[in-house]
Amino acid sequence: MLSKFKRNKHQQHLAQLPKISQSVDDVDFFYAPADFRETLLEKIASAKQRICIVALYLEQDDGGKGILNALYEAKRQRPELDVRVLVDWHRAQRGRIGAAASNTNADWYCRMAQENPGVDVPVYGVPINTREALGVLHFKGFIIDDSVLYSGASLNDVYLHQHDKYRYDRYHLIRNRKMSDIMFEWVTQNIMNGRGVNRLDDVNRPKSPEIKNDIRLFRQELRDAAYHFQGDADNDQLSVTPLVGLGKSSLLNKTIFHLMPCAEQKLTICTPYFNLPAILVRNIIQLLREGKKVEIIVGDKTANDFYIPEDEPFKIIGALPYLYEINLRRFLSRLQYYVNTDQLVVRLWKDDDNTYHLKGMWVDDKWMLITGNNLNPRAWRLDLENAILIHDPQLELAPQREKELELIREHTTIVKHYRDLQSIADYPVKVRKLIRRLRRIRIDRLISRIL
């Protein structure tokens, strides 16, 4: 059993977090990507004071164009609006994985700026590390006036369900002046005005090697840049705590670590990529040993955004969903006893050829973590991540919380035995060969740390 002292240490961490009081009527849950798109467009069109869009990317496709056009239109209608977009510096200047870097998102931002003279919608490129593989802007949240529309989604056709296919995420709108001010000021001070951050809608922007030293210093500064605010809520009322972090010792990571053992009945986790840091796996095993329930909802390998159908040309990146499945199979084989007793429930999400991008945690009925953090080594060490921790001690959000989980579970099947998952021997020949080659040179471990 977890000693009283240790449990108190975890609970103490949560109790001491500064909390901002939140009205239950000012929290909206959305349950589908199309609703998220419509809400975002409505909020942009009705904004009175500020629009700050932060995302990994804003893609040059129908979905992304709809958003950028709406931002230009809002600025044209109300020139006094403070409108800004922040995306990852490296991601914006390359093609999609496996495609050449011609006509990139950054080129599109430049064209939009040239086609709209006198309408300033700055797009800032944020370099979290000198190379994309070593860290990206994974901070989430669209701050519009006194609201934060929060999702792990980026902005493109599938995330916005612009056409047939969708990528499933979580979507919440929180109206809270204090929290939106804290997030807006932090983004302005620590990201927008950060060294190494340059406008992508400027054709004369520097090349990455020219700002390498600035990027390194910027990353160092971000490690120490937490939100600083006084809470105004106690531990008995509905509250929100914004969190931000870069690096394994961040307050966000510490909070995730302390949140899990506070489950008295049940912990539920969603992640699209099953590659949990060892420290979180230990937390899960400890909960199971104490008789607590753990539910993990992950995407089926075919619902992974890196999955390549067998009838399409194979690329190395297409091995990733199989590596995640190997991780899950290994995890389940260790814990099959708890699967047999229904104490550990693992669900695989699959809905036709749509993809799964959900992340977050639910601890009992009282805590909810909404985040873009994939709960993997990459999120733990390399990317700039953030989250909003919701404390609901009076269960005021219970109906929405239950509905959200019910809908997430709708397209899932429960894994009853680790052998229900394919083993390497069952994989397509090219995948099998690649994985065995990676294992021979021990590079699979390195890959798991950066993916």
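Here the Cβ of each residue, glycine as well, is placed from N, Cα and C on the backbone.
The Cβ of HIS357 (active site) has 26 other Cβ atoms within 10 Å, all protein chains considered. Under DSSP, HIS357 (active site) is assigned to coil, being neither helix nor strand in the three-state scheme. Summarising the annotation, Swiss-Prot assigns active site to HIS357 (among others) and lists experimental evidence as the type of evidence.
Taken from Swiss-Prot, the feature active site applies to GLU385 (among others), supported by experimental evidence. Reduced to three states, the DSSP call for GLU385 (active site) is strand.
Summarising the annotation, Swiss-Prot assigns CDP-1,2-diacyl-sn-glycerol binding site to 56-57, ARG91, ARG94, 96-97, 132-133, VAL136, HIS138, LYS140, GLY152, TYR159, ARG167, TYR273, 305-306, 316-317, LEU320, 323-324, LYS359, ASN374, ARG378, LEU438, ILE447, 450-451. In the three-state DSSP scheme, ARG378 (CDP-1,2-diacyl-sn-glycerol binding site) is classed as helix.
Model confidence over the domain 'PLD phosphodiesterase 1' (27-224) is summarised by a mean pLDDT of 97. Residues or ranges marked as domain 'PLD phosphodiesterase 1' by Swiss-Prot: 27-224.
For TYR57 to Ala, Swiss-Prot lists a mutagenesis experiment annotated as follows: Does not affect enzyme activity when serine concentration is saturating but reduces significantly when limiting. A coil conformation is recorded for TYR57 (mutagenesis position) in the three-state DSSP classification, outside any helix or strand. Listed in sequence order, the residues of the same chain lying 6 or more apart from TYR57 (mutagenesis position) and placing their CB within less than 8 Å of its CB are VAL87, ASP88, ARG91, ALA92, ASN105, SER154, LEU155, ASN156.
Its own atom aside, the Cβ of ARG91 (mutagenesis position) has 22 Cβ atoms within 10 angstroms in the protein chains shown. Under its mutagenesis entries, Swiss-Prot includes ARG91 to Ala with the note: Reduces the enzyme activity.
Here Swiss-Prot describes ARG94 to Ala as a published mutagenesis experiment; the accompanying note says: Reduces the enzyme activity. The secondary structure of ARG94 (mutagenesis position), as reduced to three states from DSSP, is coil rather than helix or strand. Its own atom aside, the Cβ of ARG94 (mutagenesis position) has 14 Cβ atoms within 10 angstroms in the protein chains shown.
Per Swiss-Prot, mutagenesis ARG96 to Ala is noted as: Does not affect enzyme activity.
Listed in Swiss-Prot as a mutagenesis experiment, HIS138 to Ala is described as follows: Reduces the enzyme activity. Annotation for HIS138 (mutagenesis position): same-chain Cβ neighbours under 8 Å, separated by at least 6 residues, are LEU56, ILE128, GLY372, ASN373, ALA379, ASP383, LEU384, GLU385, ASN386.
Quoting Swiss-Prot on the mutagenesis of LYS359 to Ala: Abolishes the enzyme activity. Residue density at LYS359 (mutagenesis position): 25 other Cβ atoms are found within 10 A of its Cβ, drawing on all protein chains shown.
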Those recorded positions, out of ARG94, HIS357, LYS359, that come within 10 angstroms of TYR159 (CDP-1,2-diacyl-sn-glycerol binding site) at the Cα: HIS357
Cα-proximity to PHE306 (CDP-1,2-diacyl-sn-glycerol binding site), 10 Å cut-off, over recorded positions ARG94, HIS357, LYS359: none
Nonlocal neighbours by CB distance (under 8 Å) for VAL136 (CDP-1,2-diacyl-sn-glycerol binding site), same chain, sequence gap 6 or more: LEU56, ASP88, HIS90, ARG91, ILE128, ASN129, LEU382, ASP383, LEU384
Where HIS138 (mutagenesis position) falls in three-state DSSP terms: coil
Euclidean distance between Cα atoms of HIS357 (active site) and ARG378 (CDP-1,2-diacyl-sn-glycerol binding site), Å: 15
Inter-residue Cα distance where the pair is LYS359 (mutagenesis position) and ARG94 (mutagenesis position), in Å: 26
